[in-house]
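Asker: So Swiss-Prot lists the following for this protein:
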{"type": "MUTAGEN", "residues": "Thr97 to Ala", "note": "Reduced RsfS binding"}
{"type": "MUTAGEN", "residues": "Arg98 to Ala", "note": "Reduced RsfS binding"}
{"type": "MUTAGEN", "residues": "Lys114 to Ala", "note": "Reduced RsfS binding"}
{"type": "MUTAGEN", "residues": "Ser117 to Ala", "note": "No change in RsfS binding"}
Amino acid sequence: MIQEQTMLNVADNSGARRVMCIKVLGGSHRRYAGVGDIIKITIKEAIPRGKVKKGDVLKAVVVRTKKGVRRPDGSVIRFDGNACVLLNNNSEQPIGTRIFGPVTRELRSEKFMKIISLAPEVL
């Protein structure tokens, strides 16, 4: 459950460390984003010589949340923190070339197959 002003970790090697959600995309008064939703973010903390820098405004897809994901069989998959993968603003393809940590099966849509293939573990 990600909303505006939520701080997230970054689960790729784009160079960003911490980002803040500034808008949940999809719908005019949409309040929350879950796993697989696209959000607009600004970079709050970045490493030197990364692909992105502090202050950049980009899109990102949420890959892990503390709230978790409920499956049709009733099971819930939760994580220790909120994490996202940065996307190119135009093509919505990942900026990084590696993904760190597990991602959920809910990302298996046409748009995010690249993230699924880069992830070390799909839950």
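Every residue, even glycine, has its Cβ placed from backbone N, Cα and C.
Nope, none of those substitutions made it into this model, it's the original residues.
Tell me about the setting of these features in this model.
Answerer: Long-range C-beta contacts of Thr97 (mutagenesis position), restricted to its own chain and to partners at least six residues apart, with a cutoff below 8 Å, comprise Asp12, Asn13, Leu118.
The secondary structure of Arg98 (mutagenesis position), as reduced to three states from DSSP, is coil rather than helix or strand.
On its own chain, Lys114 (mutagenesis position) has Gln93, Pro94 as residues at least 6 apart in sequence with a Cβ closer than 8 Å to its own Cβ. For the recorded site, Lys114 (mutagenesis position), the DSSP three-state label reads helix.
Over all protein chains present, the Cβ of Ser117 (mutagenesis position) has 9 other Cβ atoms lying within 10 Å.
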Asker: Between the Cα atoms of Arg98 (mutagenesis position) and Ser117 (mutagenesis position), what distance do you get, rounded to the nearest Å?
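Answerer: Arg98 (mutagenesis position) to Ser117 (mutagenesis position), Cα-Cα distance: 10 Å.
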